[in-house]
Amino acid sequence: MFKKYDSKNSIVLKSILSLGIIYGGTFGIYPKADASTQNSSSVQDKQLQKVEEVPNNSEKALVKKLYDRYSKDTINGKSNKSRNWVYSERPLNENQVRIHLEGTYTVAGRVYTPKRNITLNKEVVTLKELDHIIRFAHISYGLYMGEHLPKGNIVINTKDGGKYTLESHKELQKDRENVKINTADIKNVTFKLVKSVNDIEQV
């Protein structure tokens with residue numbers, strides 16, 4: 001269902017070009033120059049390609065761990081077999097609720113507002129289940145793709161003003177997994193996430 005977990009230089013450069021992101025100057029045609037100027041330009045070109053520091057091994061391992069966990073399309077007997085965990089405009093059944101995920105991804109100063117929602121049965125679920133389903137929906141748009149940890153939070157908002165915050169850079173805490181939430185009481189899910197430009201393939 002998902003792309004193999006990988007981050008190749010060609011994908012990185014393609015992603016940068018597709019987003020129109022430029023670091024340290026603008027792309028253009030260099031004027032004719034002597035050898036010393038050409039060498040200087042070559043160094044600048046290499047610097048432009050290195051848009052961020054290479055992530056350390058521990059960060060890469062954590063991103064992979066998060067991807068491996070949240071990319072699974074099943075959790076406690078619930079599954080995405082009917083594609084209810086990704087965007088849908090299908091009419092709802094009487095026992096279903098559609099929860100809208102509203103927010104932004106910020107990439108190198110550019111803000112994206114992807115359109116998404118999830119469709120759940122009206123029932124009491126655990127925070128572990130809800131956390132998994134919501135992050136699964138975000139992975140379908142690129143969360144945890146690449147080698148850098150995202151920054152920012154995902155917030156589950158209830159109709160009575162309650163909030164449950166999910167920190168995108170780490171797993172849900174064990175002591176919160178069994179918190180019970182009625183899906184019919186959820187108002188929406190909001191998010192404000194910042195992704196590494198190196199890891200963006202789709203938003």
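Even glycines carry a Cβ here, placed using N, Cα and C.
Original residues only.
As a published mutagenesis entry, GLU167 to Ala appears in Swiss-Prot alongside the note: Loss of interaction with neutrophils. Per Swiss-Prot, mutagenesis LYS170 to Ala is noted as: Loss of interaction with neutrophils. Listed in Swiss-Prot is the mutagenesis experiment GLN173 to Ala, annotated as follows: Loss of interaction with neutrophils.
For GLU167 (mutagenesis position) paired with GLN173 (mutagenesis position), the C-alpha to C-alpha distance reads 10 Å.
The Cβ of LYS170 (mutagenesis position) has LEU62, LEU66 as same-chain neighbours under 8 Å, each 6 or more residues away in sequence.
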